[in-house]
Amino acid sequence: MFKRSIIQQSRLFSNSASRLGKKVFFDPAVNGTKIGRIEFELYDNVVPKTAENFRALCTGEKGWGYKGVPFHRIIPDFMIQGGDTDLTNGFGGKSIYGSKFADENFVKKHDKAGLLSMANAGPNTNGSQFFITTVPCPWLDGKHVVFGEVTKGMDIVKAIESYGTASGKPRAEIVIEEAGEL
């Protein structure tokens, strides 16, 4: 009985370990001063195409990515948004699949702070822009694809949020100085 229990626990651990998503990071800076690291785990078992887009943009392996890109929209008690790899002002950005790609699914919900979700201009318009929730945002369910979550550095997300305004225009220049895969 004891041996069987250990084997069952071992299987549970190995199954959950195999479901862990890829891990990526940002090292953001405020007005040129690095403020720490944000680490994410991607839901590549739920939304593999969306997660791969973000991972590849973190590494810059396609020739462009998030390094040097600002958080251009920050609204306290809502979210921080970035990822405009073209224009850097919120009006650009492209995916690794071309200009835009379709919403993969809406399985994951905006039910807590620290979620990574695709910013878009309506259905099936995902590019490179993303946001990180700072509170639960259930009104976004079914409209934006959740594809990962913050695993370390939520204090850094909250620090970035503190530079936000009701209009979304940041009160400081906040840039992703480094990004990559862990």
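Quick reminder: no glycine exception, Cβ is built from N, Cα and C everywhere.
If you check Swiss-Prot, you get these features:
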- 25-181: domain 'PPIase cyclophilin-type' (DOMAIN)
- ARG73 to Ala: Strongly reduces in vitro PPIase activity and in vivo protein folding activity. Reduces binding to cyclosporin A 2-fold (MUTAGEN)
- HIS144 to Gln: Strongly reduces in vitro PPIase activity and in vivo protein folding activity. Reduces binding to cyclosporin A 2-fold (MUTAGEN)
Pairwise Cα distance for ARG73 (mutagenesis position)/HIS144 (mutagenesis position) [Å, integer]: 16
Cβ atoms near HIS144 (mutagenesis position) (within 10 Å, other residues, all chains): 22
